[in-house]
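Below: one structure, written as structure tokens.
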Amino acid sequence: MTELRDETPLFHKGEIVLCYEPDKSKARVLYTSKVLNVFERRNEHGLRFYEYKIHFQGWRPSYDRCVRATVLLKDTEENRQLQRELAEAAKLQIRGDYSYKGTPDKPSAKKKRGGKAAHVEEPIVVPMDTGHLEAEHEMAPTPRAAGNRTRDNSGGKRKEKPPSGDGRLKGNRGRQTETFYNNAINDVSVYNHVPQEDRIMMRVSERLRELIEYDRNMIKVLGKQHALPARVPIVTIMENFVKQQAVELAISIKQDSSRARNTQSRNARMEREYDRVMSTVCMLKEVVDGLRIYFEFHVDDHLLYTEEKEYVHNYLTDDNMRNCSLILNKSYEYINPSGDTELIGLDGTPVVEGSGDTNGQIGVINIGGPEYEKQLQKCLLYIVTASGKNTAQAYERTSPYTAAYKLPVEMRGFLNETFKWRLLSAESPPEKSMVFGAPHLVRLMIKMPMFLNASPISNKKLEDLLPHLDAFINYLENHREWFDRENFVNSTALPQEDLQRELLDSLDGIAA
């Protein structure tokens, strides 16, 4: 006869678990869930047992329910593999078509569409190697991507199709190798229900993956620490991104609008384009401010390795925070110490500050003075270099430089106002985004799908937001100098000779 005993609790409040589908009439699959509470009960024999109130992440609270431990599994890699196998067996919908975008509002017609597309093989891709970040639980656990598998056994090669209508900007395409990273909690979904966690997926390029792995190795393998405050802090990166996007949008307006055949239609078109640019720039300001708030809220719990925490917390004293704020407010040129400060005319020759003539363009500098000109030059130089050209090609007829100096006075005035914009005012209290730099910001961007999936943001707003996040990630990728070894300081945790030897080995791929 089996001896009756008190049950011991197997899971604790707040723990991430895998829960079997409670409805036995449906496919037997595992859902990523969270233990909201643990209740101690007594059975008819007076023996203790436990029930666990489970929230299926991404589902409405009305789906929360109490279950016994028999339907729960620990969140381990082995059980994640079981979750994927059960999903395969149940023939669940596999997602993975979107770059940093996936919404459950796809029309049913698209889901049912068959024909050739139903027999096209989706390439097997490897999820971004953030297993170091997750499996060791030194950063907040983020499940590995699991849904990027072949849909059948056909041998055809799937053509990659860019998402339509997402307004993605040029500059980060043409990469031969890209990996998918699904930060959604569940990597698969049933046709008749798509959990909130599956709304967003992120495509991570090899360039970004390389930077992330380099950052991880410097911290966890070589015992380095990020120099604080960062040479270019997060608030500065965000400000410069908005200014950069404003210049690119302004130039595109001029190039498109000049094709109109008559003056009246051209003016009407340009007026509409001006309104679009201004509203887009205003939205970008809100986007980066939202990212900054996310960073301030999550940096301690989600964006630091274990090896960093003591160093960071020792640095973030009130005095150091105040000093970072003072430095940023007193020296605005601190935002881009590597930027060119010499003004260049359209003919490639230096322009004397204070001059009102740039290659015959009267009044160009008078709009904003030398500071406007310097900021414009930095943005234009980025456009030229990001397009793969060298600086000598910056003065060709089709160059962005030429278009920038032909902008109407109204748009140049708007750019001047944008260049003066600050994400945080001089009166703002010290923030952590004034201290940390691009590596920690990239960690946030990798986690953003998880945060947004858990947010109540509507799908329509997500569709508007995701192209801007995609452009921001591309902007970070194009500034490798924010991630190089000059941004790290030595640690005494390892012998110096060991650090130097390991550093040389790790820099073979990144230093180029």
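Cβ from N, Cα, C; glycine included.
Unsubstituted: the structure retains its original residues.
The shown structure was predicted, so the numbers you read here are calculated from the model rather than taken from an experiment.
Per Swiss-Prot, these features apply:
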| type | residues | note |
| --- | --- | --- |
| DOMAIN | 11-90 | domain 'Chromo' |
| MUTAGEN | Trp59 to Gly | Abolished binding to histone H3 trimethylated at 'Lys-36' (H3K36me3), leading to impaired spreading of the MSL complex from initiation sites on the male X chromosome |
| VARIANT | Ala184 to Thr | In strain: 399A, 774A, 852A, 859A, Congo13, Congo194 and Congo346 |
| DOMAIN | 196-500 | domain 'MRG' |
| VARIANT | Lys220 to Met | In strain: 799A |
| VARIANT | Ser265 to Asn | In strain: 859A |
| VARIANT | Glu310 to Lys | In strain: 820A |
| VARIANT | Ser325 to Gly | In strain: 639A |
| VARIANT | Val352 to Gly | In strain: 5, 7, 399A, 591A, 799A, 852A, 859A, Amherst, Congo13, Congo194, Congo216 and Congo346 |
| VARIANT | Arg412 to Cys | In strain: 732A |
| VARIANT | Pro430 to Ser | In strain: 639A |
| VARIANT | Leu465 to Pro | In strain: 820A |
| VARIANT | Leu503 to Val | In strain: Congo194 |
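Taking the features listed in Swiss-Prot, we show where each one sits on the structure.
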residue	record	contacts (Cβ under 8 Å, 6+ apart)
Glu310	variant position	none
Ser325	variant position	Ser428, Pro429, Pro430, Glu431, Met434
Leu465	variant position	Val287, Leu452, Ile457
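Note: the domain 'Chromo' (11-90) comprises 19 helix, 33 strand, 28 coil (DSSP; helix = H, G, I, strand = E, B). If you take the Cα of Arg412 (variant position) and the Cα of Trp59 (mutagenesis position), they are about 48 angstrom apart, rounded to a whole number.
Each of the variant positions Lys220, Arg412 was scored by the number of other CB atoms within 10 Å of its CB, and the largest score is that of Arg412.
Between Trp59 (mutagenesis position) and Lys220 (variant position), the C-alpha separation comes to 36 Å. When Cβ atoms from all protein chains are considered, those within 10 Å of Pro430 (variant position) total 19, not counting its own.
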